[in-house]
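S.K.: Pasting a structure below so you can have a look.
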Amino acid sequence: MEASALTSSAVTSVAKVVRVASGSAVVLPLARIATVVIGGVVAMAAVPMVLSAMGFTAAGIASSSIAAKMMSAAAIANGGGVASGSLVATLQSLGATGLSGLTKFILGSIGSAIAAVIARFY
């Protein structure tokens, strides 16, 4: 299951539970807060999993993976080497070293914002 589908599913589930169980006006804002937190956590957790699934691992680029195909295409396009700062080089660096604290903060913020927008309509 993709991260966006997982986030959407979690948001919908939280919203439905709140609608069924809520008799008070306080529960709905708490559910929205929970939805926003879930969105941020899912966004932070999904990126490393997606990078690994694509083949950008701590040990390097996995053979016969999407990452290997991307690297091959980038090398052919650049005459034999992958350009520093290119998408492939950046993703390889993220896969090898992991995400920085700032990157996690930004991803969490974006995931929370998306979840807040989704929760607003449910």
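For all residues, glycine too, the Cβ spot is worked out from N, Cα and C.
None of the substitutions listed is reflected here, since the structure keeps the original residues.
According to Swiss-Prot, the mutagenesis experiment Phe56 to Asp carries the annotation: Increased pro-apoptotic activity; when associated with D-96. According to Swiss-Prot, the mutagenesis experiment Lys69 to Arg carries this note: Complete loss of TRIM21-mediated ubiquitination. Under its mutagenesis entries, Swiss-Prot includes Ala96 to Asp with the note: Increased pro-apoptotic activity; when associated with D-56.
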S.K.: C-alpha of Lys69 (mutagenesis position) to C-alpha of Phe56 (mutagenesis position): distance in Å?
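M.R.: Between the Cα atoms of Lys69 (mutagenesis position) and Phe56 (mutagenesis position), the distance comes to 11 Å.
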S.K.: Round to the nearest Å and give the CA-to-CA distance linking Ala96 (mutagenesis position) with Phe56 (mutagenesis position).
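M.R.: One finds 7 Å between the Cα atoms of these residues.
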S.K.: Around Phe56 (mutagenesis position), how many other C-beta atoms are within 10 angstroms of its C-beta?
M.R.: 26
